[in-house]
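**Student:** What Swiss-Prot records for this protein is below:
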- K38 to Q: Reduces binding to phosphoinositide; when associated with Gln-33; Gln-34 and Gln-42 (MUTAGEN)
- K42 to Q: Reduces binding to phosphoinositide; when associated with Gln-33; Gln-34 and Gln-38 (MUTAGEN)
- R93 to Q: Reduces binding to phosphoinositide; when associated with Gln-109 (MUTAGEN)
- R109 to Q: Reduces binding to phosphoinositide; when associated with Gln-93 (MUTAGEN)
Amino acid sequence: MDSDSGEQSEGEPGTAAGPHVFSSKNLALQAQKKILSKIASKTVANMLIDDTSSEIFDELYKVTEIHTHNKKEAHKIMKDAIKVAIKIGILYRNKQFSQEEVIIVEKLRKKLNQTAMTMVSFYEVEYTFDTNVLSKLLHECKDLVHELVQRHLTPRTHGRINHVFNHFADVEFLSTLYGPHGNCRPNLKRICEGINKLLDDKIL
């Protein structure tokens, strides 16, 4: 079902958009339409990343741009993250996963839940932040995602998975995000508020 080969180049309109006009919601809609136009079933045409997740992605974009000093790279990372999330969502909703893969889905859910709670705890409890702990959890999530989509998606999408998780699991990026006196504290606050909402709503 993977349709990477027919995509536009990364220089498509919108790539150079600034942090105040970047919208993960719009990017998700564009990616979704492109992916859905190339698969037989249209039953997931109403699938969108929810508003809370969209807000988290937007804040991650801003922090990524601050960390990389590269608007285009920040956009590409978030675009890859959204594409991967949508493709996995399509596979799941269309019941494309085998029984063995459904077990991996549950492992991934638990690992994402653990990672989310750890992220919030590190923000809420002073002096507990440990880059290595959070980086390890994110790499474990990455390995489970690779295992889950192994027989469904192309090497190009596996490359996207690496691109996304290697960035967010990078200890220097995590230090930028959690820096107690850095510019990203307001972003981290909004990210953790969003994560808490997803946890309360049993989405994570």
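Yeah, the Cβs are placed from backbone N, Cα and C, and that goes for glycine too.
Tell me what's around each of these sites.
**Tutor:** According to DSSP, R109 (mutagenesis position) is assigned to a helical segment. For R109 (mutagenesis position), other Cβ atoms within 10 Å of its Cβ number 13.
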**Student:** Cα distance, R93 (mutagenesis position) to R109 (mutagenesis position), nearest Å?
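**Tutor:** Approximately 15 Å lies between the Cα of R109 (mutagenesis position) and that of R93 (mutagenesis position).
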**Student:** When you measure from the Cβ of R93 (mutagenesis position), how many other Cβ atoms are you left with inside 10 Å?
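**Tutor:** Result for R93 (mutagenesis position): 12 neighbouring Cβ atoms inside 10 Å.
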